[in-house]
Amino acid sequence: MVRWFHRDLSGPDAETLLKGRGVPGSFLARPSRKNQGDFSLSVRVDDQVTHIRIQNSGDFYDLYGGEKFATLTELVEYYTQQQGILQDRDGTIIHLKYPLNCSDPTSERWYHGHISGGQAESLLQAKGEPWTFLVRESLSQPGDFVLSVLNDQPKAGPGSPLRVTHIKVMCEGGRYTVGGSETFDSLTDLVEHFKKTGIEEASGAFVYLRQPYYATRVNAADIENRVLELNKKQESEDTAKAGFWEEFESLQKQEVKNLHQRLEGQRPENKSKNRYKNILPFDHSRVILQGRDSNIPGSDYINANYVKNQLLGPDENSKTYIASQGCLDATVNDFWQMAWQENTRVIVMTTREVEKGRNKCVPYWPEVGTQRVYGLYSVTNSREHDTAEYKLRTLQISPLDNGDLVREIWHYQYLSWPDHGVPSEPGGVLSFLDQINQRQESLPHAGPIIVHCSAGIGRTGTIIVIDMLMESISTKGLDCDIDIQKTIQMVRAQRSGMVQTEAQYKFIYVAIAQFIETTKKKLEIIQSQKGQESEYGNITYPPAVRSAHAKASRTSSKHKEEVYENVHSKSKKEEKVKKQRSADKEKNKGSLKRK
């Protein structure tokens with residue numbers, strides 16, 4: 001991602017940033033202070049930082065040897081995807097895993113960060129409203145930006161999609177311009193100016209900025225600013241709506257994409273097992289009870305779905321959840337069958353048994369100090385511990401036909417969720433999840449965490465999404481990109497209706513903002529206790545990969561930028577792109593060696 005490019009960062013500053021906010025495998029790119037026009041790749045290796053020089057010859061990018069690439073983005077993508085290629089002279093493998101992104105240049109929601117021109121066109125054309133616009137990063141020139149605007153004219157002729165105009169925004173000396181004499185202090189100032197005046201294309205036609213296309217992606221470390229933006233009221237003809245309402249309404253409209261089959265829950269023999277007749281599990285992700293008589297229709301049914309963070313790679317995510325409805329009298333035995341077959345060791349209950357006089361969940365555990373039989377299993381409640389926010393029960397479960405096989409299960413019941421709405425502040429929920437995760441991580445062979453409320457979608461979805469986002473940030477670092485709306489869409493594709501209300505949607509934002517703030521403070525304390533020292537790394541290439549891949553040429557770039565519609569003169573930076581610095585290059589060719 002181009003947002004790993006930090007235009008104003010020195011080597012010592014890069015080390016401080018990577019050690020203070022990154023994790024092993026975090027990396028960033030920055031301009032070289034030694035050779036103008038070159039770049040440096042700074043990578044955290046365990047607790048240290050190594051710096052790799054990147055040559056920009058004017059025709060290609062490389063590491064003073066090895067593969068050659070058309071763009072800086074392609075070079076970084078290659079070494080990110082081809083793990084094990086880079087190593088220090090001492091043989092230490094240098095892994096590029098997690099981009100440490102720079103802060104967004106603006107908190108405005110029309111800023112989309114790292115998307116390609118093609119992706120921008122797809123978004124704007126799907127919107128279909130002429131003069132809708134967004135701002136994104138330039139893939140071809142790190143540190144610059146692109147203003148993409150949907151025109152009012154078809155791209156190729158009648159019936160074709162509307163044309164999208166891409167206008168490059170250069171950043172020079174901390175000021176922004178589309179060319180010519182007009183410069184601005186910020187992207188926001190530039191956009192606000194051209195919203196009033198329009199932008200004249202080379203053809204003489206004007207491009208207008210009338211309707212922003214809002215993004216939901218945000219740099220995790222900047223989420224507090226996004227919360228402030230979303231809290232702002234947007235004036236309309238009849239009422240003022242905040243950004244949270246807009247985002248949640250947009251999310252609700254996309255539910256039509258999740259029309260997966262729910263046939264098992266609709267079968268007559270299973271209707272009595274559903275707490276709410278229309279809240280049913282998707283067939284493709286439902287938990288199927290094992291060891292049941294196939295001659296008994298519906299015997300393998302329970303209203304529960306597997307949920308996984310599909311936005312993380314398989315090597316980044318080891319956690320699976322089961323989102324379930326609260327137990328009915330008729331489903332308690334099935335619930336314990338599910339817990340046993342899945343080897344679940346942690347159960348999270350986010351409701352009281354009765355709230356406002358309404359039954360939310362049948363108690364499916366015995367009283368403390370007692371034992372009960374549930375179907376094929378014996379369950380003992382050996383201990384209960386009360387805290388200000390939740391109750392922890394320590395349970396033992398064993399099959400009736402093998403009493404010597406005993407598993408311990410920790411049952412966390414959150415008691416501080418109000419009957420309506422959400423908690424007034426997220427600290428209690430974050431502490432609750434921290435305890436749950438510590439327990440789960442202490443059990444290396446434990447199965448999925450079962451999470452339930454009453455219907456198994458509202459509070460359940462909120463808790464799961466918060467935990468997923470916390471895990472992503474903990475894995476990738478504070479400066480990773482997160483997308484709360486996209487995360488909810490992803491879990492809704494696995495269980496219908498997850499995260500039910502705008503209040504729950506906003507609570508996720510507020511919870512993650514507090515998690516980020518707390519994590520920053522912890523990292524500052526840790527970093528203040530560590531020393532810092534590093535130097536430029538000397539990179540070698542393992543023999544097996546020295547020439548295993550074809551070299552990329554300038555003409556083979558995957559990131560072909562669109563024709564930019566800028567008028568006026570070229571920027572000074574563009575005029576310098578093709579200049580050679582052969583004398584400087586010769587001095588640095590010794591910084592890499594082949595094994």
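First residue shown is number 1, and so on along the chain.
Every residue gets a Cβ built from N, Cα and C, even glycine.
No noted substitution is present; original residues retained.
Noted in Swiss-Prot for the protein shown:
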DOMAIN    4-100  domain 'SH2 1'
DOMAIN    110-213  domain 'SH2 2'
MUTAGEN   R136 to K  Abolishes binding to phosphorylated Lilrb4a
DOMAIN    244-515  domain 'Tyrosine-protein phosphatase'
ACT_SITE  C453  active site, phosphocysteine intermediate
MUTAGEN   I482 to F  Mice display a low bone mass density and are associated with osteopenia and elevated inflammatory cytokines
*By a simple count, how many Cβ atoms lie within 10 Å of the Cβ of R136 (mutagenesis position), its own Cβ left out?*
24
*Looking only at Cβ atoms, how many others are within 10 Å of the one on C453 (active site, phosphocysteine intermediate)?*
25
*From the Cα of I482 (mutagenesis position) across to the Cα of R136 (mutagenesis position), what is the distance in angstrom?*
16
*Per-residue pLDDT averaged over the domain 'SH2 2' (110-213), given as an integer*: 89
_When DSSP is mapped onto helix/strand/coil, what comes out for C453 (active site, phosphocysteine intermediate)?_
coil
*asked:* Rounded to a whole angstrom, what is the C-alpha distance between the residue listed as 'active site, phosphocysteine intermediate' and I482 (mutagenesis position)?
replied: 26
*asked:* So if I draw a 10 Å sphere around the Cβ of I482 (mutagenesis position), how many other Cβ atoms end up inside it?
replied: 22
